[in-house]
Each structure stands twice: as structure tokens, then as C-alpha cells.
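Take a look at the structure set out below.
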Amino acid sequence: MEHSSASVPAALPYYVAFSQLLGLTVVAVTGAWLGLYRGGIAWESSLQFNVHPLCMVIGMIFLQGDALLVYRVFRREAKRTTKILHGLLHVFAFIIALVGLVAVFDYHKKKGYADLYSLHSWCGILVFVLYFVQWLVGFSFFLFPGASFSLRSRYRPQHIFFGATIFLFSVGTALLGLKEALLFKLGSKYSTFEPEGVLANVLGLLLVCFGVVVLYILAQADWKRPSQAEEQALSMDFKTLTEGDSPSPQ
């Protein structure tokens with residue numbers, strides 16, 4: 001029975017592989033869109049703006065999605081290692097997204113454009129702040145010494161819920177930004193099936209598909225990482241060992 005509970009569900013590897021194929025395709029199509037129709041990327045030129053969508057797709061979509069899947073993919077590895085990988089992927093995603101934010105604000109400043117007036121920018125700042133807060137709270141509960149098993153168990157459902165919600169919010173914000181970029185450049189020509197518009201629409205569909213597949217994997221209760229009897233909290237607060245609580249699956 002123990003071997004059965006620790007075995008990998010038959011369909012899980014295929015869904016994970018499909019999610020990675022979609023995620024890499026999203027990044028590649030984003031690069032193709034920026035390269036073919038927006039002139040590529042550069043920091044010290046008018047192409048600086050293009051750093052923003054590329055960084056946001058890599059950080060807030062692809063890497064954030066992969067961070068959420070860590071506990072589904074690494075089912076038998078030590079919980080300590082899995083936690084650290086989960087946290088590091090979120091750190092990388094945050095840093096890359098921060099570069100994207102700096103790029104767009106710096107570009108606007110150089111061009112004399114207004115900041116934070118569109119729905120996309122409002123949603124973007126909100127999701128970025130929520131993402132940072134989610135990481136800080138998650139670090140405090142699951143990696144920082146001091147939190148007990150019982151406290152972690154009470155917070156874990158909220159952490160999982162808000163993690164999935166922020167990811168969904170990130171995908172929606174990316175779609176808003178994509179549409180905004182197309183309308184600014186193409187205007188009324190967007191309705192004439194311009195090649196750039198068609199490619200960007202395909203990118204939007206790929207973003208949705210990636211988000212749906214990641215959330216579907218997370219939603220399957222029997223695909224959660226099984227609890228291991230030997231798993232202990234990363235915290236060095238030894239009094240938790242006497243509280244009688246045990247880790248729960250994620």
C-alpha cells in the first residue's frame with residue numbers, strides 16, 4: 001500500500017510534459033512576436049519597452065507556473081529540497097518580473113509617457129505586489145524557523161488558494177497587456193487580420209491553455225504529493241516535534 005500511495009499517477013507525467021511544451025511555446029512565440037513585429041529587445045533604445053512583455057511572460061507566467069507544479073513533479077524527493085526549489089523558482093520569477101517593471105517605467109520616463117493609467121497597469125501592479133506578499137508570507141510560514149506544524153497546516157490551504165489565484169490573475173493581466181499593445185500599434189487595422197494581430201491572438205490562446213493546464217494539474221487531489229512519514233519541517237523550532245502534528249500533502 002505504501003508503494004502504491006507513493007507511485008506516480010499514470011496521467012500526471014503527460015500533463016506535466018504538455019504544460020512544459022505549452023510554456024516553452026509561449027516564451028518562444030513571445031520572442032517571435034517581439035522580434036518579427038516589434039524590432040527585438042534592447043535596454044538603451046526605443047526597444048526597451050519590449051523587455052517588459054518578455055520578462056513578464058518568462059517570470060510571472062512560465063516560471064510562476066512551474067513553481068506551482070514543483071510539489072506535483074517532485075513527489076519522492078526530500079521535502080526540504082522541494083520547498084527550497086519551490087521558493088527559488090518564485091524568487092527567479094520575481095526578479096525577472098522586476099526587471100520587466102523597471103524597463104517599462106524607465107521607458108515611459110524617457111518618452112514622457114504617463115504611468116499607471118490603464119487597467120492593465122493597475123492589474124499588473126496589484127498582481128506584482130500580491131505575488132511579493134505571497135512569497136514573503138510563504139517564506140515566513142514554511143521556510144523561516146519558528147512556525148509550528150499546526151500553524152502551517154492552518155495556513156496551507158490559504159497559501160495554495162492565493163498561489164493559484166495570483167497565477168490566474170497574472171495570465172489575465174498578460175492578456176490585457178497584449179490587447180493593449182495591439183490596439184496602440186494597429187488601431188483599426190487590428191480588425192483586418194494583420195499578421196501581427198493573428199500571431200498575438202495565437203499567443204493569447206497559448207497563454208490561456210498554459211494557465212488552464214497548470215491549474216488542472218493543481219486541482220487533481222489524487223495528484224498531490226503524498227505525505228512521507230519521515231518528512232519534518234524545515235524550521236529548526238524543535239518544540240514542534242512534541243505537538244503531535246504531521247505534515248500534510250501539498
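Every residue gets a Cβ built from N, Cα and C, even glycine.
Don't look for the substitutions in this one, it keeps the originals.
Source: prediction; values computed, not measured.
What Swiss-Prot records for His52, Asp115, Leu116, Tyr117, Ser118, His120, Glu180 is heme b 1 binding site, and it gives similarity to another entry as the kind of evidence. The Cβ of Ser118 (heme b 1 binding site) lies under 8 Å from the Cβ of Glu180, each of which sits 6+ residues away along the same chain. In three-state terms derived from DSSP, Ser118 (heme b 1 binding site) belongs to neither a helical nor a strand segment and is classed as coil.
Among the features that Swiss-Prot reports, heme b 2 binding site is placed at Arg72, Lys79, His86, His159, Lys224, with the record citing similarity to another entry. Neighbour density for His86 (mutagenesis position): within 10 A of its CB lie 21 other CB atoms from the protein chains shown.
In three-state terms derived from DSSP, Lys83 (mutagenesis position) belongs to a helical segment. Residues or ranges marked as L-ascorbate binding site by Swiss-Prot on the basis of similarity to another entry: Lys79, Lys83, Arg152.
Positions annotated as domain 'Cytochrome b561' by Swiss-Prot, on the basis of sequence analysis: 18-219.
Around the Cβ of His52 (mutagenesis position), the number of neighbouring Cβ atoms within 10 Å comes to 24. Where Swiss-Prot documents His52 to Ala as a mutagenesis experiment, the accompanying text is: Decreased protein abundance.
Swiss-Prot lists Arg72 to Ala among its mutagenesis entries, and the accompanying note reads: No effect on protein abundance. Decreased reduction by ascorbate. Every protein chain shown contributes to the tally, and the Cβ of Arg72 (mutagenesis position) ends up with 22 other Cβ atoms within 10 Å.
Within 10 Å of the Cβ of Lys83 (mutagenesis position) there are 19 other Cβ atoms, across all protein chains. Quoted from Swiss-Prot, the note on the mutagenesis of Lys83 to Ala is: No effect on protein abundance.
Listed in Swiss-Prot as a mutagenesis experiment, His86 to Ala is described as follows: No effect on protein abundance. Decreased reduction by ascorbate; when associated with A-159.
Long-range Cβ contacts of His108 (mutagenesis position) within its own chain (separation 6+, distance under 8 Å): Ala114, Asp115. Experimental mutagenesis at this site is recorded by Swiss-Prot as His108 to Ala, annotated: No effect on protein abundance.
Quoted from Swiss-Prot, the note attached to the mutagenesis of His120 to Ala states: Decreased protein abundance. There are 19 other Cβ atoms within 10 Å of the Cβ belonging to His120 (mutagenesis position).
Swiss-Prot lists His159 to Ala among its mutagenesis entries, and the accompanying note reads: No effect on protein abundance. Decreased reduction by ascorbate; when associated with A-86. The Cβ of His159 (mutagenesis position) has 16 neighbouring Cβ atoms from other residues within 10 Å, across all protein chains displayed.
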DSSP says His52 (mutagenesis position), in three-state terms, is helix
Excluding His52, Asp115, Leu116, Tyr117, Ser118, His120, Glu180, please set out which residues of the same chain place their CB within 8 Å of the center of the CB atoms of the heme b 1 site, keeping sequence order.
Val104, Ser121, Trp122, Gly124, Gly177
Are there any residues in the same chain, six or more apart in sequence, whose C-beta is under 8 angstroms from the C-beta of Leu116 (heme b 1 binding site), and if so which?
Trp122, Ile125
